[in-house]
Amino acid sequence: MGSNTESDAEKALGSRLDYDLMMAEEYILSDVEKNFILSCERGDLPGVKKILEEYQGTDKFNINCTDPMNRSALISAIENENFDLMVILLEHNIEVGDALLHAISEEYVEAVEELLQWEETNHKEGQPYSWEAVDRSKSTFTVDITPLILAAHRNNYEILKILLDRGATLPMPHDVKCGCDECVTSQMTDSLRHSQSRINAYRALSASSLIALSSRDPVLTAFQLSWELKRLQAMESEFRAEYTEMRQMVQDFGTSLLDHARTSMELEVMLNFNHEPSHDIWCLGQRQTLERLKLAIRYKQKTFVAHPNVQQLLAAIWYDGLPGFRRKQASQQLMDVVKLGCSFPIYSLKYILAPDSEGAKFMRKPFVKFITHSCSYMFFLMLLGAASLRVVQITFELLAFPWMLTMLEDWRKHERGSLPGPIELAIITYIMALIFEELKSLYSDGLFEYIMDLWNIVDYISNMFYVTWILCRATAWVIVHRDLWFRGIDPYFPREHWHPFDPMLLSEGAFAAGMVFSYLKLVHIFSINPHLGPLQVSLGRMIIDIIKFFFIYTLVLFAFGCGLNQLLWYYAELEKNKCYHLHPDVADFDDQEKACTIWRRFSNLFETSQSLFWASFGLVDLVSFDLAGIKSFTRFWALLMFGSYSVINIIVLLNMLIAMMSNSYQIISERADTEWKFARSQLWMSYFEDGGTIPPPFNLCPNMKMLRKTLGRKRPSRTKSFMRKSMERAQTLHDKVMKLLVRRYITAEQRRRDDYGITEDDIIEVRQDISSLRFELLEIFTNNNWDVPDIEKKSQGVARTTKGKVMERRILKDFQIGFVENLKQEMSESESGRDIFSSLAKVIGRKKTQKGDKDWNAIARKNTFASDPIGSKRSSMQRHSQRSLRRKIIEQANEGLQMNQTQLIEFNPNLGDVTRATRVAYVKFMRKKMAADEVSLADDEGAPNGEGEKKPLDASGSKKSITSGGTGGGASMLAAAALRASVKNVDEKSGADGKPGTMGKPTDDKKAGDDKDKQQPPKDSKPSAGGPKPGDQKPTPGAGAPKPQAAGTISKPGESQKKDAPAPPTKPGDTKPAAPKPGESAKPEAAAKKEESSKTEASKPAATNGAAKSAAPSAPSDAKPDSKLKPGAAGAPEATKATNGASKPDEKKSGPEEPKKAAGDSKPGDDAKDKDKKPGDDKDKKPGDDKDKKPADNNDKKPADDKDKKPGDDKDKKPGDDKDKKPSDDKDKKPADDKDKKPAAAPLKPAIKVGQSSAAAGGERGKSTVTGRMISGWL
């Protein structure tokens, strides 16, 4: 087992090395290939055509050859933006490779569209796309790059729009902590590629164009993606710079949308929208909730919050209720603020007694609320200062009344365990009010939001100190009275005799600490000032640097403290004994002053660390090391350690702290305005909220508002229906505004791109056009027998630019990029070392890991959708048709109001018992079904001559057959029987006469004739002269004209699904050859498609709902069976083949239909088949089906292709049908029979429903918390 494991590891390592070191094999270009690549580089279309016509298929020429830079002719055409050359190369079946990615990288839109259509036409289901199948050693792009990702990297709006309209999807990255099998395998196989693929995916998701096109709420998407990138930035610190850059891009996009808000209404809608269901739904004209701005503050979107438009809106809300305040002078503003501050008790009482009065409403204004709360807090700080200065005692001493002096003396005797004084009682009341306010804030915001604000942490710490002070004072009172009442001990004695940890001393320490934090809270209040605010932000940043510094400083302090304490503790004990030689509790400072001073320096680890800390400020001298009984070596070693500590701490660490603080201040000063506005906005938003209007300590008093809530008098709650309608209105209004902003943003970005000056690409394009024109003129002159000497010699000097010369030199001199031959041989012959670490990793990997709380495989399966890198043209057309359908529904929203009531009752008799309003509602909800029923009823009544019945779509998307009833079906059968009899007479005459118009060859020679016809386009041939006369038969109603490829045959009933719809009759001049003749210029494929579609555009019926294509038009109903076929009718299928590239010279047709049964041998049972055949069978084919066909589809036909074939079709066929077949029957077939026969169409892809995104059509796929809502397609 061990040997097998080791061999597997060696094989895996060997394959990985082979992959990593795999290089493209050196290939020496022939002279023809060199000329071919140079002609493509110069844009020489005639030269390229000539080489392709002369040498394609020979050993001297390979159309897929590459230049030394590993560029094929197709990539060269894309880089030079030569569309005609690209089309020619595609027509000659060049390998596409990663040309689509190159076109996207070059931002060549026309090439992208053409290559997307090529991929859709030639790609087989289950096979890799062309850029995925390319050799990784030769590819320019990594494996994880898809067209949509690359287009997002280029941030090209137009290409992204094309791909998203086609339904292309983006492979979503899994969560960074995902532990599914796919992520674990990818991480173990190649961790670098795994991380880079994640970076590429997030770089695509961060593209502004992709967010604008794919997200219904771009601002929310930008916020959430920025927060996730911040998390990735912390978890994958190796790629911190990349994630930081992407995060900055996303933040800039969200902020740039604010630049395009033109009115206050747009800005209010943008900032007040709440994407989560809530009871408070904002509408225009109501009090602003600013939910989106709160979300921006929560996600730390500082540039978004500090935007001038946002700040203007916040300032307008902040100074609401004080008109003209901002235009007053500073002295007048100060007077107004003082008046408001001094009157805060009056306003508070008004609000408590009458919450709905004018004074109470005025107090709810944000600025007034801020002034009242600030003045209340200032009064609390005044009380703290009065308690610290012992104002009561000083007042008693100044007044010096006898009773006051007596009271003061008694208080000093009973200071331990005394009750709080009047100022302390007021402070305790304030503390209770402040704690109550903090609890309300914690309840409303939640624990997470409360902790995120650092000033709430400061409030929590100060309140904890105050609570400790109150508890310690209560404990001291209990202890004192316990000793006094129960133990009979006098607890009152001077302070110097108290225990070191007496509760009174502990309470004073806690009160002092709480006082410090309370005064520091003023910094937060001063952040509203434009001068003090930036300083407060800088101070906060420096505190973070100090905390980082103290982590290292504490480590150094503890290390040297342990060392010095180990050296000097014994000698410190000797000094202590000298100090306390008289009494253990009394120090002899008179005789042993030095010993009493220095013994504490190194007595224990705590004292040693304190000494080293104060040594940083120069408060410890070297005399402290002259301890009693210390030895010279010990003193020297201690001094050496103290010196080392001083160098590391004072010179290195302290200067590093100064440098860090300077750097932080420099960073803050560069963006001081943004940081300050963000901090000020946080302060403003805290006063915009409802509640907390009354400042402390009045918030402890019950008010009328609270009493009404307690007694049950609440506002009437909104119903769910009302909430849902309000949410829909808010969502609709927000969508309209966001569409406007996104459209303005994209327009501005496109204009900014177009405003660039002349670039190098423009010069290259002009040079390419001039070069192509030169060679075209030379070709024209040569074809007209002009004397053009030395064309080849002159063409070699076309590339006069530096890049052109370098490229030509490399091609002509066979320059190759690769290993030096000797070095490559040495590397291949060197012995690979044994990989011990991989074996060790396999042994460790056998251990079972702890089972986590999350099943990552289940999460990945749940959040995974089928990937479609490029989508399809069908999806793009469906999107446009859905928009048209949606617009039509909106325009006809009230159509049911004018509908005839009688017709409604006839349509549904149950409507006679309901009111008119109910009938109108029924019409609105059932309009689609009523319209479909009307169309079906019209089809059942019968169509005009030559018009087949339309087949409705079933749930699976296939067309169901509708059998026409009544006498129309009998007439069709009689006409079909007469037509078969006439055709049989024609066949017998043709077989007897042996005219050139029929097949006079035996059946065995049929195959050879077919191959010959495939290689050479057939010439226009006239039908047999012995055909039926004009008066013999009438055409079958709805059957259409006879098929041009089989004038003497009738198709089997089951063959309608296997053949293309008959092409409409065209003029003789419209016939196009299947392939260009030598020396002629081939028409590009796109032009051929355009010409083909323009011919059939007029005959297309209107599209049905959902953008489903209509069936192919049939021939006119007045076409007669004996009419001669026009040459264009026979050539139309050939032109279609040449255009779509669906046939190749070396491919053979095969299928159950070969050889076809002649119509002349039809038995009476065939009449039953024709009866079952529907008039619209030939119209079921869509015009676009021929584009999707491939040559191999005929052999790969699935049983589902015959699902419309009825069970009785095979039973009606008699056993003697094949036996009665005559040799002359096969003679009647023309060579064009097999030529015109086309393979079955590929299965259609599922259509996207109305309102459904392309990602939702394929199912949801693996995505993280944020990026799962990205590709939801709403434009």
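Placement of Cβ uses the backbone N, Cα and C atoms for every residue, glycine included.
Don't look for the substitutions in this one, it keeps the originals.
Around the Cβ of P500 (mutagenesis position), 6 further Cβ atoms fall within 10 Å across all displayed protein chains. Among the mutagenesis entries in Swiss-Prot is P500 to T, noted as: In P365; photoreceptors respond normally to light.
A C-beta separation below 8 Å, combined with a sequence spacing of at least six in one chain, links H531 (mutagenesis position) to none of the other residues. One mutagenesis experiment named in Swiss-Prot is H531 to N, and its note says In P365; photoreceptors respond normally to light.
Listed in Swiss-Prot is the mutagenesis experiment F550 to I, annotated as follows: In P365; defective in the response to light due to rapid degeneration of photoreceptors. All protein chains included, F550 (mutagenesis position) registers 13 other Cβ atoms within 10 Å of its own Cβ. Under DSSP, F550 (mutagenesis position) is assigned to a helix (H, G or I) in the three-state scheme.
Experimental mutagenesis is annotated in Swiss-Prot for S867 to F, with the remark: In P365; photoreceptors respond normally to light.
Looking at Swiss-Prot, the entry for mutagenesis of V1266 to D says: Does not disrupt inaD binding.
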Expressed in Å to no decimal places, the gap between the Cα atoms of P500 (mutagenesis position) and F550 (mutagenesis position) is 29
Does DSSP give H531 (mutagenesis position) helix, strand or coil? coil
